[in-house]
Amino acid sequence: MAEGEITTFTALTEKFNLPPGNYKKPKLLYCSNGGHFLRILPDGTVDGTRDRSDQHIQLQLSAESVGEVYIKSTETGQYLAMDTDGLLYGSQTPNEECLFLERLEENHYNTYISKKHAEKNWFVGLKKNGSCKRGPRTHYGQKAILFLPLPVSSD
């Protein structure tokens, strides 16, 4: 190839006909603030725990589109959601409150912003004591909003 030439590739048009589903393994979302794992309980409560053996911390992240994810508890089947007051809760069915914008930060942690409230910059966050931080109380630069996706098994 000569200097200055541009190579273009044709778009992939073939379909792969894969069955629906998510092929990613469940993850644990470890919060930098206080060392808690994000947890969705059967009653819809969302909080953090340091107990790595808790079954409610296993989360399935599935992409809706580029950078947009649903976060679902593998144990309860509930989706992480943020209501109009910025409170986190578990929803039985996926809806617009369950979509989050996932972003990999420079420090290799992930942040999750509620897509519905993206213009307000409401992040998923945990306080040092493990309780949820309301969306309006979160902002960029806080440790409370930094999550590290970890494998479920420690090996």
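Glycine is treated like the rest: Cβ placed from N, Cα and C.
Don't expect the noted substitutions in this model, because it carries the original residues.
What Swiss-Prot says about this protein:
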BINDING   ASN33  heparin binding site
MUTAGEN   ASN33 to Ala  No effect on integrin-binding
MUTAGEN   GLU102 to Ala  No effect on integrin-binding. No effect on integrin- and heparin-binding, loss of FGFR1-binding, defective in inducing FGF1 signaling, cell proliferation and cell migration; when associated with A-109 and A-110
MUTAGEN   TYR109 to Ala  No effect on integrin- and heparin-binding, loss of FGFR1-binding, defective in inducing FGF1 signaling, cell proliferation and cell migration; when associated with A-102 and A-110
MUTAGEN   LYS127 to Glu  Reduced integrin-binding; when associated with E-128. Defective in integrin-, heparin- and FGFR1-binding, and defective in inducing FGF1 signaling, cell proliferation and cell migration; when associated with E-128; E-133 and E-134
MUTAGEN   SER131 to Glu  Decrease in LRRC59-binding
MUTAGEN   SER131 to Ala  Decrease in LRRC59-binding
MUTAGEN   LYS133 to Glu  Loss of CSNK2A-, CSNK2B- and LRRC59-binding. Reduced integrin-binding; when associated with E-134. Defective in integrin-, heparin- and FGFR1-binding, and defective in inducing FGF1 signaling, cell proliferation and cell migration; when associated with E-128; E-133 and E-134
MUTAGEN   LYS133 to Arg  No effect on LRRC59-binding
MUTAGEN   ARG134 to Glu  Reduced integrin-binding; when associated with E-133. Defective in integrin-, heparin- and FGFR1-binding, and defective in inducing FGF1 signaling, cell proliferation and cell migration; when associated with E-127; E-128 and E-133
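Here the candidates are the mutagenesis positions ASN33, GLU102, TYR109, and by Cα distance the one nearest SER131 (mutagenesis position) turns out to be ASN33. Among the mutagenesis positions GLU102, TYR109, ARG134, none has a Cα sitting within 10 Å of the Cα of ASN33 (mutagenesis position).
Around LYS133 (mutagenesis position), taking its Cβ as the centre, 23 other Cβ atoms fall within 10 Å, counting all chains. A gap of 18 Å separates the Cα atoms of ARG134 (mutagenesis position) and GLU102 (mutagenesis position). Around GLU102 (mutagenesis position), the same-chain residues six or more apart in sequence whose CB sits under 8 Å from its CB are LEU61, GLY67, GLU68, VAL69, ASN110, THR111, TYR112, listed in sequence order. Other Cβ atoms within 10 Å of the Cβ of ASN33 (mutagenesis position), summed over all protein chains shown, number 19.
Counting Cβ atoms from all protein chains shown, SER131 (mutagenesis position) has 15 others lying within 10 Å of its own Cβ.
The distance from the Cα of LYS133 (mutagenesis position) to the Cα of LYS127 (mutagenesis position) comes to 6 Å. Here the Cα atom of TYR109 (mutagenesis position) is found 16 Å from that of LYS127 (mutagenesis position). The Cβ of LYS127 (mutagenesis position) lies under 8 Å from the Cβ of ASN33, GLY34, LYS133, ALA144, each of which sits 6+ residues away along the same chain.
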